[in-house]
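Listed features, source Swiss-Prot:
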DOMAIN    18-128  domain 'RWD'
BINDING   CYS135, CYS138, HIS158, CYS161  Zn(2+) 1 binding site
MUTAGEN   ILE137 to Ala  Strongly reduced E3 ubiquitin-protein ligase activity, slightly reduced binding to UBE2D2
BINDING   CYS153, HIS155, CYS198, CYS201  Zn(2+) 2 binding site
MUTAGEN   CYS161 to Ser  Strongly reduced activation of NF-kappa-B
MUTAGEN   TYR165 to Ala  Decreased E3 ubiquitin-protein ligase activity, increased binding to UBE2D2
MUTAGEN   TYR242 to Ala  Decreased binding to UBE2D2
Amino acid sequence: MAASASAAAGEEDWVLPSEVEVLESIYLDELQVIKGNGRTSPWEIYITLHPATAEDQDSQYVCFTLVLQVPAEYPHEVPQISIRNPRGLSDEQIHTILQVLGHVAKAGLGTAMLYELIEKGKEILTDNNIPHGQCVICLYGFQEKEAFTKTPCYHYFHCHCLARYIQHMEQELKAQGQEQEQERQHATTKQKAVGVQCPVCREPLVYDLASLKAAPEPQQPMELYQPSAESLRQQEERKRLYQRQQERGGIIDLEAERNRYFISLQQPPAPAEPESAVDVSKGSQPPSTLAAELSTSPAVQSTLPPPLPVATQHICEKIPGTRSNQQRLGETQKAMLDPPKPSRGPWRQPERRHPKGGECHAPKGTRDTQELPPPEGPLKEPMDLKPEPHSQGVEGPPQEKGPGSWQGPPPRRTRDCVRWERSKGRTPGSSYPRLPRGQGAYRPGTRRESLGLESKDGS
């Protein structure tokens, strides 16, 4: 009973409830109080402070919410002070306000100090009723004689900057409204049109565009840049480095790289003559002269491909009068100009050699070989089957020459039935008489020996 009586007497002596009632009668709805459980938990007092501008809200550019946590030992203990939702104040200003309010609280220990703390906060805001920071549109600070405005959400802009922003947003909203007109007509629920919003917090803006446009444009101070000695030294060093890299090809020219594959059609290139083209006037020359000119021409030698390992071609003398000289000349030119092609079949023509003395060696293992008829008269000397190099229209095997007189690849072998015409004296069923075995020029066991003798003689 005695403890409860002492607690009741202590609560009656506590000055906080009576002080809160006085504050509520002064600030009315601006003050919010969260009462604790007697003296066991602290009370919390919230109040939003503005500069004293004779209730002219348009001239109030700064504000903050003051929070006081009153302990149970109040007034013999200082309340905990904090600031929430500051507008137009820098961090340094907020820190200064907290320090000033702390000094006031310590000076009023043992007495009612809540009213003094609230009024001191208002006084500081009145003295600093200039927004601190930058215009978020132009990113420049506010000067004393510049025309700026404050939104209901306590964000600050130059009047000229805000007018330009509002005009731009109205044009965008108009364009979006035209695009979404059909969607709004078919929509079941009508969406409320959204006006111009604050560029910081997206709250709807209330503005007078005419008055904002009439405001003068803010004059920003022009700061002349003066490089220091260190910056000038660095510029010279980078300039020398750039020149050195450019001389060594380390700098990529974007314009040159962009136009590397650009083809201009204003100046057409000169028509290039085909390298494989042969003058028509050379057609009247004999094949030997034409072959010599083609072999000595550097253009033809550079364009012709390297010779391929093809089988040696053997061309026998044809019966004179079978073809005209003009056709032979055309075939000679075609064989010299066309590159050699490998054989399409799986087999390759075996290499044949014509040894000296007129002996003709046939490949081993061939059964259906055609032998030449015996001569009518006695054979006085061996007949050389090699054609003359300057015979008209006759193609011979390529002759081996020095390394500096290469005449191109050997002519391509063409399977032309016209070149191997049947003689007029032969009939479809006739054949050449065969020689007895062992009496011909062919010796089965002497092929390798004859080849070895040729290599030793160097012929």
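A Cβ is built for glycine as well, from the same backbone N, Cα and C atoms used for every other residue.
Heads up, this one's the original sequence, none of the swaps are in it.
Note that this is a predicted model, so its numbers are computed, not measured.
Feature map: Swiss-Prot annotations on the structure.
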residue	record	Cβ neighbours (10 Å)
ILE137	mutagenesis position	15
CYS138	Zn(2+) 1 binding site	16
CYS153	Zn(2+) 2 binding site	14
HIS155	Zn(2+) 2 binding site	21
HIS158	Zn(2+) 1 binding site	24
CYS161	mutagenesis position	22
TYR165	mutagenesis position	21
CYS198	Zn(2+) 2 binding site	18
CYS201	Zn(2+) 2 binding site	10
TYR242	mutagenesis position	12
Length of the line joining the Cα atoms of CYS153 (Zn(2+) 2 binding site) and CYS135 (Zn(2+) 1 binding site), in Å: 14
Sorted by sequence, non-CYS153, HIS155, CYS198, CYS201 residues with Cβ within 8 Å of centre, Zn(2+) 2: THR151, PRO152, TYR154, PRO199, VAL200, ARG202, GLU203
Helix, strand and coil residues within the domain 'RWD' (18-128) as assigned by DSSP: 47 helix, 27 strand, 37 coil
Secondary structure of HIS158 (Zn(2+) 1 binding site) (DSSP, helix/strand/coil): strand
Segment confidence, the domain 'RWD' (18-128), expressed as mean pLDDT: 88
Neighbours of CYS135, CYS138, HIS158, CYS161 excl. site residues, C-beta within 8 Å of centre, Zn(2+) 1: VAL136, ILE137, LEU139, TYR140, PHE148, PHE157, HIS160, LEU162, PRO218
TYR165 (mutagenesis position) versus HIS158 (Zn(2+) 1 binding site) - Cα distance in angstrom: 11
Distance, ILE137 (mutagenesis position) to TYR242 (mutagenesis position) (CA atoms, angstrom): 38
Tertiary neighbours of CYS135 (Zn(2+) 1 binding site) (same chain, Cβ under 8 Å, six or more apart): GLY141, PHE142, PHE148, TYR156, PHE157, HIS158, CYS161, PRO218
HIS155 (Zn(2+) 2 binding site) versus recorded positions ILE137, CYS138, TYR165 - nearest by Cα: ILE137
